[in-house]
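Trainee: Straight from Swiss-Prot, here's the annotation block:
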type: MUTAGEN; residues: His261 to Arg or Ala; note: Strongly reduced histidine methylation by METTL9
type: MUTAGEN; residues: Ala262 to Gly; note: Does not affect histidine methylation by METTL9
type: MUTAGEN; residues: His263 to Arg or Ala; note: Abolished histidine methylation by METTL9
type: MUTAGEN; residues: Asn264 to Asp; note: Does not affect histidine methylation by METTL9
type: MUTAGEN; residues: His265 to Ala; note: Does not affect histidine methylation by METTL9
Amino acid sequence: MSERCCSRYSSGASIGCTPTSTQAKMVSKRIAQETFDAAVRENIEEFAMGPEEAVKEAVEQFESQGVDLSNIVKTAPKVSADGSQEPTHDILQMLSDLQESVASSRPQEVSAYLTRFCDQCKQDKACRFLAAQKGAYPIIFTAWKLATAGDQGLLLQSLNALSVLTDGQPDLLDAQGLQLLVATLTQNADEADLTCSGIRCVRHACLKHEQNRQDLVKAGVLPLLTGAITHHGHHTDVVREACWALRVMTFDDDIRVPFGHAHNHAKMIVQENKGLKVLIEATKAFLDNPGILSELCGTLSRLAIRNEFCQEVVDLGGLSILVSLLADCNDHQMRDQSGVQELVKQVLSTLRAIAGNDDVKDAIVRAGGTESIVAAMTQHLTSPQVCEQSCAALCFLALRKPDNSRIIVEGGGAVAALQAMKAHPQKAGVQKQACMLIRNLVAHGQAFSKPILDLGAEALIMQARSAHRDCEDVAKAALRDLGCHVELRELWTGQRGNLAP
């Protein structure tokens, strides 16, 4: 772009010039959609550019100033067919048409506009950001209330539009919307499609939004989520969405609050809503569906937060299902092989979670879990995620359990862990978990130190220690317990300034 128009493209700070790297690191600058549109219009009117070229030039200029354009619709506004209005973006024109149809109570038109609204917002997150800025939520909320009179098709379209709009924008859901969402789920519990879309709204509203989580839990959403899995136990989309929403309820991901209620929510799911039983029973309907099994296992692992919950998984038959799933994956027994590696990772994560209970550790070993874990790591050696979770699960099984350590070593667990370290030298997670496993295997006796050292463990651990800062402490602990020389340094002696006499 020519210098004569450069000064017109100011994002606020650093007018007409490219920001330094220090400035870019300090703040990510943003502009309003109107500012971008004005720049595009200037290119068209003053520099005789075509719409596409005008947009491209505007993008290049703003990005050169360090402006974040991720929430900007990067197309030229269009003139309406009759030319009676100012140029506007398609999403805003559609929003205007939708508002008019809702105000006139024309359900068929409303449904058609909602469908088009969803399609546009799915294609570009900037569209839903702009729509939210221009009042999309109250318009969709009004359409939603219009649909509650008994139009199931319009109700589904309204929920779909709400789920798209709140994706990444959970602040949009207000108290009225929250109550209507719970009421809609309650009144339409028998309708799979409505339940699925409503739960998706719950998930989007709760992700990174602690207040929405707490308010929805108080409004009674948890029994609706577990009930959806029970009631629609063969409907893959409903089960998937419900599992995802349950997991989101156990997240602590909102940086705006000092602490969340993730632990309490997990307890409520298990104790008040029989969450573990619901999930374990649901697996029986999807034994040939790795994708849904991954969701169910991933949710189980989020709920195994207390000693008694870990034992409950075993008592409900969950352990035998987990070990069987792992064995089936290792033996290629599943008809659908797509997604098997993800399922293996989730099963391993769940075994790791329930192995926090010492009695469950022994139950896993008795059920043949160690052999299946070692086989999974060997078979999926190219996957750093599987290797990390395998080492972590074995690490938990060996913790405070010398007999389990012997079974792991004799079953090839140490060999597999060292192979994983060789295969993924740049993966800090693999290196860290492998070091912790080796440390636990030899912590209560030196019988396995020499065999493990003979496999080249010392060099691999030293390599992990030098390559990854996160491995420093666990690597030193592993080397120390293996009987290797480790230089232990005092990090602070208290001899600086006036701290020492």
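We count from 1, first residue shown onward.
Using the three backbone atoms N, Cα and C, a Cβ is placed for every residue, glycine included.
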Trainee: Same-chain residues six or more away whose CB lies under 8 A from the CB of His265 (mutagenesis position)?
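Mentor: His265 (mutagenesis position) has long-range Cβ partners Arg213, Val217, Leu222, Met249, Thr250.
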Trainee: Would you find the one among the mutagenesis positions His261, His263 whose Cβ has the most company, meaning other Cβ atoms within 10 Å?
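Mentor: Answer returned by the neighbour count: His261.
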Trainee: Under a three-state reading of DSSP, tell me whether Asn264 (mutagenesis position) is helix, strand or coil.
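Mentor: Once the DSSP labels are grouped into three classes, Asn264 (mutagenesis position) ends up as helix.
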Trainee: Around Asn264 (mutagenesis position), how many other CB atoms lie within 10 A of its CB?
Mentor: 13
Trainee: When you measure from the Cβ of Ala262 (mutagenesis position), which residues in the chain that are at least 6 apart have a Cβ under 8 Å away?
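Mentor: When sequence neighbours closer than 6 are ignored, Ala262 (mutagenesis position) has Met249, Thr250, Phe251, Asp252 within Cβ distance under 8 Å.
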